[in-house]
Structures are given as C-alpha cells and as structure tokens.
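> Sharing the features that Swiss-Prot gives for it:
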| type | residues | note |
| --- | --- | --- |
| VARIANT | R19 to K | In plasmid pWR100, plasmid pWR501 and plasmid pSF5 |
| VARIANT | S66 to F | In plasmid pWR100, plasmid pWR501, plasmid pSF5, plasmid pINV_F6_M1382, plasmid pSf6_579, plasmid pSf3_575, plasmid pSf4a_576, plasmid pSf4b_577 and plasmid pSf5_246 |
| MUTAGEN | D101 to A | No change in Erk2 phosphothreonine lyase activity |
| MUTAGEN | K102 to R | Loss of Erk2 phosphothreonine lyase activity. No effect in binding ability to erk. Deficient in down-regulating MAPK signaling |
| MUTAGEN | H104 to A | Loss of Erk2 phosphothreonine lyase activity. No effect in binding ability to erk. Deficient in down-regulating MAPK signaling |
| ACT_SITE | H104 | active site, proton donor |
| MUTAGEN | D127 to A | No change in Erk2 phosphothreonine lyase activity |
| MUTAGEN | D131 to A | No change in Erk2 phosphothreonine lyase activity |
| MUTAGEN | K134 to A | Loss of Erk2 phosphothreonine lyase activity. No effect in binding ability to erk. Deficient in down-regulating MAPK signaling |
| ACT_SITE | K134 | active site, proton acceptor |
Amino acid sequence: MPIKKPCLKLNLDSLNVVRSEIPQMLSANERLKNNFNILYNQIRQYPAYYFKVASNVPTYSDICQSFSVMYQGFQIVNHSGDVFIHACRENPQSKGDFVGDKFHISIAREQVPLAFQILSGLLFSEDSPIDKWKITDMNRVSQQSRVGIGAQFTLYVKSDQECSQYSALLLHKIRQFIMCLESNLLRSKIAPGEYPASDVRPEDWKYVSYRNELRSDRDGSERQEQMLREEPFYRLMIE
C-alpha cells in the first residue's frame, strides 16, 4: 500500500524581499546629487583658503628635458613616446578614487612656458588639492593639435571619502584653487587658448574648463554640454 506523503509547500513569500527595502548601491554621482544641498551649505561656511606657494620649482624647460625627477614631493615623468609630461604626488593627500572629474587649462600656444612659470608655485604647493596633473610638451605636438592650441594642462581630481565621495572641505579647497589659478593667469595677462569643445565653463572662467571623462567624450555635443553643466561636482564649483 503506497505511503501517503504529506503535502509540503514551501512558503517563498518569506524569502522574497521587497526590492525597495534593499539598500541599492548608488553611484558616486548619485550620492553627490543626493548630498548637494548639504555640501553646498557647508562649503559656504568655510573662510577663504590661502595656498602656500612652493619655492624652488622647476621651469618648463627643466621638466621638458627631464625623464624622471622629483620636485616638491611630485614625481615628474617625461617619456619620449608621450606628448604629455606627467606629475604625480608621491604621497597623495586624497586617498579616494578618481571618478572622472578633471579640469583643463587652455593657454595661447606661445605662452605655455610662461603660464607654467606663473602656475608652478601652486601646482607644486603642499596645500594643492590636486595630486595628479599633466602638461603638454609643446615640442612634441603639431601646431593645430587639440592639446597644442588649448587644454595643455589637465588637473585630475580624486575623492577623499568612502564610496568615492568628496568632503565639503576638499570641494572648498578645489574651488579656491581654481580661483587662484584663474586670477594668477589673468593678473599676468596671459592669453587664453582654445578651450575644448568637450568641456564646459562659466563665463567668468577665462582659462579653466571642466569635464567628467567617464560620462562624456572628446567630441562634445549640445546634449553633452547640458549634461556636464548639470553635473553636481561642476555645480558645486561654480554656484
């Protein structure tokens, strides 16, 4: 006689967790958007920041002729196969990730060496919030190259918090740093270069422009420009 087995039904309802109750992994950009108002208000509570200007910095000719050398805690690397000279702080101040935010500085081609001389004290400053930057070796680019007529300097911004987030203090320092770069160039009457079509900038920036390289491309478009102008990082720099 067959054994009658009890009818067992597994209740799956208890295993189905409502999706909205699961903390979703937000992107760094979404987190920055969510914290925008808080950061905006915190930034405005900080006083003006004054950067100590580095002394004994190299000239543009020095870094063009060097292969690998250390200046003011920055390793300068100039490979013959690269049109850029790279600078990277040996002991980074920002320990977070690079999430695509960067600035370009565009200078008239013939004034790039002079612009470097004007900005080098800030770029090599121990107070600089920029751990990594690069500059075009003008001897290696054509007359009409994108990084010859503009965008000769690139400043890479790294986050300093968990989940690739920026602290209000770092954002404040970056804002102030960009203002100092702009004012030094303007005061020295340096001629601006052609800023990249891929970037955005407010009307009062004459040399510096912004781009997030993870959410844009070099070609640029109206749609990309609008998107970049809505980037929370960019808005926190200009508003």
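Quick reminder: no glycine exception, Cβ is built from N, Cα and C everywhere.
For all the noted positions, this structure keeps the original residue and models no substitution.
A description of the local structural setting of each listed feature is requested, covering burial, neighbours and distances.
Annotation for S66 (variant position): same-chain Cβ neighbours under 8 Å, separated by at least 6 residues, are P58, I76, N78.
Taking Cβ-Cβ distances under 8 Å and a sequence separation of 6 or more, the neighbours of D101 (mutagenesis position) in its chain are Y156, V157, Y210, N212, E231, F233.
Long-range Cβ proximity for K102 (mutagenesis position), meaning a same-chain Cβ under 8 A and a gap of 6 or more residues, is found for T154, L155, Y156, V157, Y210, R211, N212, E213.
Contacts of H104 (mutagenesis position) defined by a Cβ separation under 8 A and a same-chain sequence distance of 6+ are given as G150, A151, F153, T154, L155, Y195, P196, D199, V208, S209, Y210, R211, in order along the sequence. In the three-state DSSP scheme, H104 (mutagenesis position) is classed as strand.
Around the Cβ of D127 (mutagenesis position), the number of neighbouring Cβ atoms within 10 Å comes to 15. Under DSSP, D127 (mutagenesis position) is assigned to coil, being neither helix nor strand in the three-state scheme.
Cβ environment of D131 (mutagenesis position): C88, R89, P92, Q93, S94, Y156, K158 lie under 8 Å away, each six or more residues apart in the same chain.
Counting every protein chain shown, 20 other Cβ atoms lie within 10 Å of the Cβ of K134 (mutagenesis position).
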> Using Cα coordinates, what distance in whole Å links K134 (mutagenesis position) and D127 (mutagenesis position)?
18
